[in-house]
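S.K.: One structure coming up, written as structure tokens, with questions to follow.
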Amino acid sequence: MGRLGYWTLLVLPALLVWRDPAQNAAAEKGPPALNIAVLLGHSHDVTERELRNLWGPEQATGLPLDVNVVALLMNRTDPKSLITHVCDLMSGARIHGLVFGDDTDQEAVAQMLDFISSQTFIPILGIHGGASMIMADKDPTSTFFQFGASIQQQATVMLKIMQDYDWHVFSLVTTIFPGYRDFISFIKTTVDNSFVGWDMQNVITLDTSFEDAKTQVQLKKIHSSVILLYCSKDEAVLILSEARSLGLTGYDFFWIVPSLVSGNTELIPKEFPSGLISVSYDDWDYSLEARVRDGLGILTTAASSMLEKFSYIPEAKASCYGQAEKPETPLHTLHQFMVNVTWDGKDLSFTEEGYQVHPRLVVIVLNKDREWEKVGKWENQTLSLRHAVWPRYKSFSDCEPDDNHLSIVTLEEAPFVIVEDIDPLTETCVRNTVPCRKFVKINNSTNEGMNVKKCCKGFCIDILKKLSRTVKFTYDLYLVTNGKHGKKVNNVWNGMIGEVVYQRAVMAVGSLTINEERSEVVDFSVPFVETGISVMVSRSNGTVSPSAFLEPFSASVWVMMFVMLLIVSAIAVFVFEYFSPVGYNRNLAKGKAPHGPSFTIGKAIWLLWGLVFNNSVPVQNPKGTTSKIMVSVWAFFAVIFLASYTANLAAFMIQEEFVDQVTGLSDKKFQRPHDYSPPFRFGTVPNGSTERNIRNNYPYMHQYMTRFNQRGVEDALVSLKTGKLDAFIYDAAVLNYKAGRDEGCKLVTIGSGYIFASTGYGIALQKGSPWKRQIDLALLQFVGDGEMEELETLWLTGICHNEKNEVMSSQLDIDNMAGVFYMLAAAMALSLITFIWEHLFYWKLRFCFTGVCSDRPGLLFSISRGIYSCIHGVHIEEKKKSPDFNLTGSQSNMLKLLRSAKNISNMSNMNSSRMDSPKRATDFIQRGSLIVDMVSDKGNLIYSDNRSFQGKDSIFGDNMNELQTFVANRHKDNLSNYVFQGQHPLTLNESNPNTVEVAVSTESKGNSRPRQLWKKSMESLRQDSLNQNPVSQRDEKTAENRTHSLKSPRYLPEEVAHSDISETSSRATCHREPDNNKNHKTKDNFKRSMASKYPKDCSDVDRTYMKTKASSPRDKIYTIDGEKEPSFHLDPPQFVENITLPENVGFPDTYQDHNENFRKGDSTLPMNRNPLHNEDGLPNNDQYKLYAKHFTLKDKGSPHSEGSDRYRQNSTHCRSCLSNLPTYSGHFTMRSPFKCDACLRMGNLYDIDEDQMLQETGNPATREEVYQQDWSQNNALQFQKNKLRINRQHSYDNILDKPREIDLSRPSRSISLKDRERLLEGNLYGSLFSVPSSKLLGNKSSLFPQGLEDSKRSKSLLPDHASDNPFLHTYGDDQRLVIGRCPSDPYKHSLPSQAVNDSYLRSSLRSTASYCSRDSRGHSDVYISEHVMPYAANKNTMYSTPRVLNSCSNRRVYKKMPSIESDV
């Protein structure tokens, strides 16, 4: 150091200490001062001012210290000069810390600084040169920190370099330089505890103080290509020179040294060979200025932390001069706060040994230009290297290059080259893979990146390994950086071809297609794989058509099934059953039950439909043999049809996968993609042979597909599956592999891998390469030995190719069954429309169809009548004016029917029946026109004292809804045979049989009009009336009385509990209140008659009649009684408005004859018919003439003589016109079932009862056939000849029909045998079926030539009264519980206990008075037994006339006339 430098050191302390007194005072009050010295070697291009300016106000912001930087440059850095400068600086400036950097590569500098620090306790930072070099065995009390890495950290990086390049075999060479033991120990420990397959062959420790001969002997032990060297830089020169003489430097040897050997990178000894690898502290990216700044930051940060914690900074030693004393270690030093320091966002922490925790190390190599080159970086425990393949350097000019080690480039493309990550545990490549390096970009803008170690395998990798063993070469494998095969762009080749052309690689191995353009710049080997261009498409899930469930059969088959076969077969079954002699009552055969179950076309279609689909639906099976055969054949057809449908259904319900069909590159989809909607989308990977081929041969196609090109094969596969691409054009070998290994096998190649522009894959070598011939011979050998075929089977065959014939089943989704759900939805919509139309028709439109709107016969009636006329050939005379369809019109028609009768029976000796009348018959004035007034709805009845009959006040409101409620709640009223308004028992005028007198009240009750099909021709009625009696003018109705009281004249409400659903229309009638009855009232006249003079069972009317009989010209009375309901309906009476419930309830006694032997001696008279009354045939007893209905078989106590006296009259009457039929011997207790000739002729005009077509062809029953069996108690249980047997058929007779008792020539068709047996078991009425018909006639001989046509009158099998019927529940049952027990109940309940022969001969008739009492009182029930009564009228016509229903009768008749209209 010169004189100037010496004087500077003497004056500097004085300058630092001297201050102005004011400044000293301020300093005492200000923050504590921190003095830091910076000493650098003079060789650095930096001045002291620049060093002081490195710490400015911006760095001191936020610090509680006043930092003073003292900068000093030194010319010499030898140990003596270094100690002198530091001691002088400490004596003058009292520094707290020192930042030291030199430009030497001598580790002695670090040792001197460590000594000073341990003596003065001043923290010293060695930031550069020898001060930062590795130092072993530091003083424990030292506070010396270095910007460098420890021996262990550098050894770790050296092993990482060998691991990345797979240099697992190595040798270790060291000297006795301090720290070598630590280095050897760490290497051995790491190798022994690592999963990497390290092989440390030799550990050689040299002593350079001996002769060179011994060094050479030890170096000759090295047989590995990788050598780790730990020594000083001077020792390394000696060792490397000896290694060169031994041939241990060159292409195949890699020397790796720590930073001790490299030292100062600017000083490179000539003995260092090219390719020498060193791990050094980063001098390239970490400048000296940055290191100084970081050193200052570390010291100030540690001082601030100490000040914050202890509120003081330790004072430094004033001088290092003086007598040596034993140093005392302070309790708290700055060293403790320098271990964990973070400055300027960087972790600058130090270890306990004084080295950085995260040093910035780099890998440098001595290149061929003899310069250190940075090739890698260690940062954050990660090593990144520049070269994918470590470059082979020519160490010296006299070294020969090694041509057997090749650099090979490849391209990732499965299955030829598959790239995988290294094993995370061993950090190496597993078996059957080779190491390969892949370049990964870190910064896309600067293309900066790093090579990452990967593992490669695949078809081409296996070929490469075979070639390496056969041809004898080694290689380094790396992946092409741009991921392309090779294309010439701007006269520059890229991809694998570019690597070979520009000699960065010796050869290129992979899926490289041989073509003419590439062959011009590189040499190709023989093809090892045949390939070309192919097209890959994706299978798309096909949609299932909504009509898929119909596709198992063609449209013609469905038409034949549902239109032809079903309809035709149903019609055939119906026709066979219609005309079958043993079928249902649909063929109008003679003798069949007129209202039995019918077999319609609808039932036939329903039966066949149920058979087709095996539905468990209730059907009605035919009974005819022919129709059964037809149904059986249809059932066999249904089995075949359904089985065939089920077998083919699965094939049409699955989703068929759709694949685009492409024939080749010339396909229209490729050449004219815009012709499709949407346009056909296809593409390829650019810069390949496929794109070049398309560009050269199909320019338009190439121009179109550029927008759909893909970056790689994997991206193309994803685009195919997601629908972004319709077709992918690429190498056939790759596409076949991808199709075979695709998950789900959704990707397929067209034509099962059809190839266009066939070519092959080859290995590209540099032009004129000496390896070409050897590689060609090896490849041909592989093909000949079958090794190539084995590799193809291993890598190129996929699992999808083996599963082409496998059937894959899947669950049916909603798309598969969509058509069936659509059909159900359509059916529900159609049902809703039908439901709305049904209600619209019922409430709005049906009146016009039934003729209410036009006051003419309705359309349905006309169609039904026309069908009947066509089938039976009956001429129906058109009327000029249709009958009135209101209530008055119905009564007028019945009046004309009564007037058209030839004779009216003159009945006398009317018995006082159970007519609960509040008024006597004598109170009324006899008027011949009473019927006309009643029918005309005038209500002009008067008493004998000229008082008007007062109507009752209505107990119900005038609201029509109440009436509709009553109609809806009615239970047992049969509106088809309802009574007239104010109706009461008929009293026939005895003196004048042509006049009718009826006791009628003015109470207006709504009655139903008869069915239109039962109406008689107005012309015929008029003609008959003219022949018998002129038509009275009273039956001409006024216009105001022609009102429509019913909504429909065709359908009449039936009994809800009894009616048949198929034939009943429950419609409410409109009640009409007469004008003259609004304010009339009547008195409650319930009386109990005194039965002293007259019979006890006579009512008031009967007794009144008997009293006045002597002065009356009447001779006969015809009354009809039916069963009565118990008194007082809790539910309002139907069709009654003016009703007053009596306060005192009385139940009339029931007259019954308890003598079972009465009249058993009577005989049957010959059959005759007299239009007039047969007075001779009448009994002499006037008391009970023709009105003995109160006496039944229960009257066992009556004497025979009394019964003979009371029931001695032997004539019957016409049930319609009431004319007498006296020639028949029999006493009738109720209305006759027979008609006269006139009524028979009139009844045939509009009546379309099917029974009219039945001719009585049965043979007359002989006496033996009829009376051949003897019954027990024959005389007591004989049928009384005066007991008329009238059978009443309930609506449930259609369910259980009565067998034919009389006509044995025709079988019964009531029910099927199976149902009959089920119903007969344990049935109270089951005995009816088993009684012989011959027993029904007793022992009397038949007097009729045609047999007993009793089957025309069916008797209900079930009890007639609700109390005896276990299946019905009436409102009367509830009434009895509320009001009390009816006096007639004992008789009603005792009836079923009679004899067996009597149980099935009993019928219940509702008395006329039960519904027609003047005060609408409650009714009582009577039970009478009837004779089995044959018809007495001569059957001189073709048709037998059914019973005419008229409104004057109160008999409950549930039998409904059949209608073809209901079946149509």
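Glycine residues also receive a Cβ, built from the backbone N, Cα and C atoms like all the rest.
From Swiss-Prot, for reference:
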BINDING   His44, His128, Glu266, Asp282  Zn(2+) binding site
BINDING   Ser511, Thr513, Arg518, Ser689, Thr690, Asp731  L-glutamate binding site
MUTAGEN   Lys233 to Ala or Arg  Nearly abolishes inhibition by Zn(2+)
MUTAGEN   Asn264 to Trp  Nearly abolishes inhibition by Zn(2+)
MUTAGEN   Asp282 to Ala or His  Nearly abolishes inhibition by Zn(2+)
MUTAGEN   Phe416 to Ala  Decreased sensitivity to glutamate
MUTAGEN   Tyr730 to Phe, Leu or Met  Strongly decreased sensitivity to glutamate
MUTAGEN   Val734 to Ala  Decreased sensitivity to glutamate
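Quick one: how deep are these features, and who are their neighbours?
M.R.: Following the DSSP three-state reduction, the secondary structure of Asp282 (mutagenesis position) is coil.
For Ser511 (L-glutamate binding site), applying a Cβ distance below 8 Å and a minimum sequence separation of six or more within one chain yields Leu411, Glu413, Phe416, Val417, Cys460, His485, Val529, Thr531, Asp731, Ala733, Val734, Tyr761.
Non-local contacts of Lys233 (mutagenesis position) by the CB criterion (under 8 A, 6+ apart in sequence, same chain) comprise Asp105, Leu260, Val261, Ser262, Gly263, Pro269.
Within the same chain, residues at least six positions away from Asn264 (mutagenesis position) with a Cβ under 8 Å of its Cβ are Asp103, Thr104, Asp105, Gly129.
For Asp282 (mutagenesis position), the same-chain residues that are 6 or more apart in sequence and have a Cβ closer than 8 Å to its Cβ are Arg360, Leu361, Val362, Lys377.
When other Cβ atoms within 10 Å of the Cβ of Phe416 (mutagenesis position) are tallied across all protein chains shown, the result is 26.
Non-local contacts of Tyr730 (mutagenesis position) by the CB criterion (under 8 A, 6+ apart in sequence, same chain) comprise Ile533, Ser534, Met536, Thr684, Val685, Gly688, Thr690, Val713, Ala716.
In the three-state DSSP scheme, Val734 (mutagenesis position) falls into the helix class.
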S.K.: List the same-chain residues at least 6 positions away in sequence whose Cβ sits under 8 Å from the Cβ of Arg518 (L-glutamate binding site), in sequence order, or say none.
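M.R.: In sequence order, Gly486, Ile497, Leu512, Phe524, Ser689, Ala764 meet the Cβ cut-off.
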S.K.: Within 10 Å of each Cβ, count the other Cβ atoms, then let me know which of the binding-site residues Glu266, Asp731 comes out lowest.
M.R.: Glu266
S.K.: Going by DSSP, give the three-state secondary structure for Ser689 (L-glutamate binding site).
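M.R.: Note: Ser689 (L-glutamate binding site) is helical by DSSP.
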S.K.: Rounded to the nearest angstrom, how far is the Cα of Thr513 (L-glutamate binding site) from the Cα of Glu266 (Zn(2+) binding site)?
M.R.: 49
S.K.: How many Å separate the Cα atoms of Thr513 (L-glutamate binding site) and His128 (Zn(2+) binding site)?
M.R.: 55
S.K.: Measure between the Cα atoms of every pair in Ser511, Thr513, Arg518, Ser689, Thr690, Asp731, the residues the record assigns to L-glutamate, and report the largest value in Å, rounded to a whole number.
M.R.: 16
S.K.: If the L-glutamate site is taken as the center of the Cβ atoms of Ser511, Thr513, Arg518, Ser689, Thr690, Asp731, which further residues of that chain fall within 8 Å of it by their Cβ?
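M.R.: Other same-chain residues near the L-glutamate site: His485, Leu512, Ile514, Asn515, Thr531, Gly688, Thr759, Tyr761.
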